[in-house]
Amino acid sequence: MGSKKLTVGSDSHRLSKSSFSSNKSSHSATKDQPIDTDDIDEDDESGHNIILNIISQLRPGCDLTRITLPTFILEKKSMLERVTNQLQFPEFLLQAHSEKDPLKRFLYVMKWYLAGWHIAPKAVKKPLNPVLGEYFTAYWDLPNKQQAYYISEQTSHHPPECAYFYMIPESSIRVDGVVIPKSRFLGNSSAAMMDGSTVLQFLDIKDGNGKPEKYVLTQPNVYVRGILFGKMRIELGDHMIIKSPNFQADIEFKTKGYVFGTYDAIEGTVKDYDGNAYYEISGKWNDVMYLKDLKQPRSSPKVFLDTHKESPLRPKVRPLSEQGEYESRKLWKKVTDALAVRNHPVATEEKFQIEDHQRQLAKKRIEDGVEFHPKLFRRSKPGEDLDYCIYKNIPVDEDPEKQIRSILQIAPILPGQQFTDKFFIPAFEKIKSQKKMIENEKQNPAKQ
């Protein structure tokens, strides 16, 4: 539909056409391209000794979520913002939405979901753990003159869980998801077992039951190798599952063996629910991926996705001066500023201050018998796919302009938007007031 955007964004925030490999680190920089400290591997002898001291107190299989790690392995980004890495290739979603053939549409969705995994620091870094109630919003000015909107919030701390919402209203595309990383110590490795899933819907494409076509997608797990001996590096491992009403893909992220194998390889098959195989996918998730048409047995695999040739479209975020104290970039600013100049003592102290404040708040909630409630997401109802969903009801068949207004009422997303008193009310209270308003409108239709 491509209606006029509600605000004019800043210059295009595009990354260069380069693959963010998990096993490469470069300290070189030019006058126009300064060093990004997220790309610097600071695993020197003293750093390794710090990690060894922490690890020596652990047993294999124990939970790492309560362990304080040194700041030199932290990325200058909260997990709430890190999720947007998966949303930086909207062109594949738009192509999927316009594709009439269900199998081809499935392949575009698979390409979209595979495209973002290579966006990561070149050094071994982990995102900042969001604090309870932390939130992050962003938007994209798309090439088709439409806008995409993103809202996320840390809904639980033990276990850590963040919920997110993404929508392109004018193209009837909606994404909801939760991320539940469960960290484990495995000897010379640590693992983040990525529970949770992503739910993609094309709201104007109906399945056999007349409901929006839905895709449910899971994540591979993340492993950090070499934490006791050898060089530290990140691997993705285990299986990613993508399911639609008609097809499913099981893609294995293969970890390298001690002797044989290679790093970063993937291997998978696209099938229908009768077991008929249509395509095989292979290659490397941070390099080039190939697709082989199994209905053409003599054909060779063709390039499916070359990560070196794709330019991610980075999200845009409101200025810091407009952000709330629990908004990710503002909350962690002193920490990320210190990390940017590699001042780890200051980063450690600022991080401690934030986390200690959270401990005091948690203690007070226990003393007062008060339960934490998210502001932007609600607990799911029976039968829903995720633990949490955005609290505001956005009707599937509503006019896109009304959908946009509803989204912008949830939280400030665009530059110039102001916080309202309603923003700070827990989501479940907002839902109650919504129901009362709807009931009043039904009882007094003349006042609408």
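Here the Cβ of each residue, glycine as well, is placed from N, Cα and C on the backbone.
According to Swiss-Prot, the 1,2-diacyl-sn-glycero-3-phospho-L-serine binding site annotation covers Leu64, Thr65, Arg66, Ile67, Thr68, Leu69, Asn129, Ser183. Cβ neighbour count for Asn129 (1,2-diacyl-sn-glycero-3-phospho-L-serine binding site) (all protein chains, 10 Å cutoff from its Cβ): 20.
In three-state terms derived from DSSP, Leu69 (mutagenesis position) belongs to neither a helical nor a strand segment and is classed as coil. Looking at Swiss-Prot, the entry for mutagenesis of Leu69 to Phe says: Does not affect binding to phosphatidylserine.
Packing around Thr71 (mutagenesis position) is summarised by its Cβ count: 22 other Cβ atoms lie within 10 angstroms of its Cβ, all protein chains included. For the mutagenesis of Thr71 to Pro, Swiss-Prot gives this note: Abolished binding to phosphatidylserine. The structure shown keeps the original residue.
The number of other Cβ atoms within 10 Å of the Cβ belonging to Ile73 (mutagenesis position), over all protein chains shown, comes to 20. Experimental mutagenesis at this site is recorded by Swiss-Prot as Ile73 to Asp, annotated: Strongly reduced binding to phosphatidylserine.
The Cβ neighbour count for Lys126 (mutagenesis position), using a 10 Å radius over every protein chain in view, is 20. Listed in Swiss-Prot is the mutagenesis experiment Lys126 to Ala, annotated as follows: Strongly reduced binding to phosphatidylserine.
All protein chains included, His157 (mutagenesis position) registers 17 other Cβ atoms within 10 Å of its own Cβ. Under the heading of mutagenesis, Swiss-Prot lists His157 to Ala and annotates it as follows: Does not affect binding to phosphatidylserine.
For the binding-site residues given as Thr68, Ser183, the lowest number of other CB atoms within 10 Å of the residue's CB is seen at Thr68.
For Ile73 (mutagenesis position), the nearest neighbour among the listed recorded positions (Lys126, His157, Ser183), judged by C-alpha distance, is Lys126.
For the pair Thr68 (1,2-diacyl-sn-glycero-3-phospho-L-serine binding site) and Lys126 (mutagenesis position), the C-alpha distance works out to 12 angstrom. A distance of 12 Å separates the Cα atom of Lys126 (mutagenesis position) from that of Ser183 (1,2-diacyl-sn-glycero-3-phospho-L-serine binding site).
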